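Following: one structure in structure tokens, then a few remarks.
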Amino acid sequence: MPGMEAENSNASRAEELKQLANEAFKGHKYSQAIDLYTQAIELNGENAVYYANRAFAHTKLEEYGSAIQDGTRAIEIDPRYSKGYYRRGAAYLAMGKFKDALKDFQQVKKLCPNDPDATKKLKECEKAVMKLKFEEAISVPESQRRSVADSIDYRSVGSGPGSSYVPTKTTAVSAAAALMGVLVVYMGTKAATMVAAAASAALLVVLITFLWGRCSDGFFTKSRTLELEVEPQYAGARIEGDVVTLDFVKKMLDDFKNQKNLHKRYAYQIVLQTREMLRALPSLVDIVVPEGKHFTVCGDVHGQFYDLLNIFELNGLPSEDNPYLFNGDFVDRGSFSLEVILTLFAFKCMCPSAIHLARGNHESKSMNKIYGFEGEVRSKLSEIFVELFAEVFCCLPLAHVINEKVFVVHGGLFSVDGVKLSDIRAIDRFCEPPEEGLMCELLWSDPQPQPGRGPSKRGVGLSFGGDVTKRFLQENNLDLVVRSHEVKDEGYEIEHDGKLITVFSAPNYCDQMGNKGAFIRFEAPDMKPNIVTFSAVPHPDVKPMAYANNFLRMFS
């Protein structure tokens, strides 16, 4: 009986902790909620609800690997608990693992056949999978892909090709087959839809015939006119000749502040000029800060343009005497990502030494497709800019070393010891990030409080301890690691016995986290970090993720 009383007491206390965790979650205190759910699990580890709730909190912190683990554990405890599949499916979706997500949402639908929410999410997931299959079918091998940047000459108004590749006959048939797959899913087998299905099949025959012929006659290699002519009525910022000036940048910032777009011609010019500069850089860039001068490092901005302007208000505009390093994740989630990236690129064009840019995990096609940048670019500019930005992001350096003392990288360190700076310099970065290896780990890894290495809470990269940081610094004669990649309540966090600093520059992330932003100023020659924090500023009434995929917004 005493054992039963203790068990009942534990179960009762676990329920109390769950309620406290739920309250913390409602207050957007997701880390606190995770701690409380964990305490509940320690008292009662066979309650599927606790794991599903903790999975949801992990998802809010973008810890999708941990969310998948918790969802899986909830399913193991109770295979008929729909929320376990639901939470795991949502995490798979956020990672772009649509096929895995589809299996989970099919199971949710099976367990809850009359739930309209489950039906809606299953349909969205089916759309995502069909779109993925279609894109896979029409994708072009890297060896056949042409550079869209090389096809654009912004100086030649009204000319230039508008496509970066030529479809083959195989691609044409594959695309048609993929479209047929989409029709099969959405038309179903009901008699009422058979007429529509037949009509669509006829259209597919026409499509195949058209593509088959056009792949041979040069149709896809002919130029499409780019709309580069600046209309007389255009009243926005203008670049005179090839030189991006401070006056132009200031005018552009004022226009952006008032939600006015930059003309496509000047957007092309800025992006293409930036590409040329970035291509010439090594994968690891050495920065020299002269004695008596300072240097500022910023973390993730994530499309929060008005907070970026606030950084410049607090710390001055980028210039040769006031240089910055923005440490990746310029875009996605925030709905002013285009304004952010054009601002950073314009300053790079104005004065290359005024601003340095590092690649983050969100400077990639897979992330941009899900988290809003691709949709925003397509809405505000055009489809060709989607391809162009993807190319330019592949040119971004992966890491920087300041005055041979401070190593700056978006994510973190490595799954093996002995990595030297020369190994990072040798990385061929001109590609989409791989799912493993040094490049992946530079962009995705996170520190952990315990020594050694562990699995990534994100499901990509790894977690590394203070001993790993210490060895890396010693082996490369460095003093400090600065990284970004994680929301911190105060905008920064100092870890690993002061040898690692996380800096995050997007305050009140996604309009809901309530965190501060921060940046770090280093003064030469001692290069001691001076951390400045700041709060979010108002922005126009455009919600974060406004351009993201529908299915992701449904889980936000």
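Each Cβ is built from the backbone N, Cα and C atoms, and glycine gets one as well.
Substitutions noted, but not modelled.
Under 8 Å, Cβ to Cβ, and six or more positions away along its own chain, H362 (active site, proton donor) finds H302, G328, D329, F330, V331, D332, N368, Y371, F373. Among the features that Swiss-Prot reports, active site, proton donor is placed at H362, with the record citing similarity to another entry.
Of all Cβ atoms in the shown protein chains, 29 besides its own fall within 10 Å of the Cβ of D300 (Mn(2+) 1 binding site). Among the features that Swiss-Prot reports, Mn(2+) 1 binding site is placed at D300, H302, D329, with the record citing similarity to another entry.
Residues annotated as Mn(2+) 2 binding site in Swiss-Prot, with similarity to another entry given as evidence: D329, N361, H410, H485. Sequence-distant contacts of N361 (Mn(2+) 2 binding site), defined by Cβ-Cβ distance under 8 angstroms and a gap of at least six in the same chain, are G328, D329, M367, H410, G411, P433, L443, W444, V460, H485.
When other Cβ atoms within 10 Å of the Cβ of G411 (mutagenesis position) are tallied across all protein chains shown, the result is 29. The secondary structure of G411 (mutagenesis position), as reduced to three states from DSSP, is coil rather than helix or strand. In Swiss-Prot, a mutagenesis experiment is listed as G411 to R, annotated with the note Loss of activity; in isoform 2.
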Which residue among the binding-site residues H302, H410 has the fewest other Cβ atoms within 10 Å of its Cβ, if you could check?
H410
Which residues, in sequence order, are found in the same chain with Cβ within 8 Å of the centroid defined by the Cβ atoms of D329, N361, H410, H485 at the Mn(2+) 2 site, excluding those residues themselves?
D300, N327, G328, G360, H362, G411, L443, W444, S484
Can you list the residues of the same chain, besides D300, H302, D329, whose Cβ falls within 8 Å of the Mn(2+) 1 site's Cβ centroid?
G299, V301, G303, G328, F330, V331, D332, R333, G360, H362, S484, F504, S505, A506
One finds that other Cβ atoms within 10 Å of the Cβ of D329 (Mn(2+) 1 binding site) number exactly 27
